[in-house]
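The domain 'HTH merR-type' annotation in Swiss-Prot covers 1-69, and the record cites sequence analysis as its basis. Under its mutagenesis entries, Swiss-Prot includes Cys52 to Ala with the note: Required to activate transcription of the adhA-yraA operon.
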Amino acid sequence: MNIAQVAKQFGLTAATLRYYERVGLIPPVKRKDSGIRDYDEEDIKWIEFIKCMRNAGLSIEALIEYTTLFTEGDRTVEARKNILADERQRLIEKRKEIDETIKRLDTKIKDYDGKLRENEAKLKSRPKTESLHGSVEQRR
């Protein structure tokens, strides 16, 4: 696949794919004799992995380190596992923060629901002749 096809498949730009390769987020992509990148199935798997990890909030630095270690072979399995475990823990902590924020928002929304119900009850309890501008007699 060429860069335009891969970019379209993943909703990325060609510039982003070039950047991923340049900074080491993905291993170097093979090229045709003409110099055009020729993405194979392994490259596609790397892009899927990087996109998934970036969407989850992993830092570019952590992913570059992971990719670098991967290219060094099986002797780096433990280090790669540690990177992923550290990032997983960071995401768990982030999820806790998000859950707490959602709880606070839910509380505030309930508070506002209560205020809205109070205001509606006040409006319904007013005499029919009274409006926001006073009673009909007061306006004459």
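For all residues, glycine too, the Cβ spot is worked out from N, Cα and C.
No noted substitution is present; original residues retained.
Cys52 (mutagenesis position) carries a helical DSSP state (H, G or I). Broken down by DSSP into helix, strand and coil, the domain 'HTH merR-type' (1-69) contains 43 helix, 2 strand, 24 coil.
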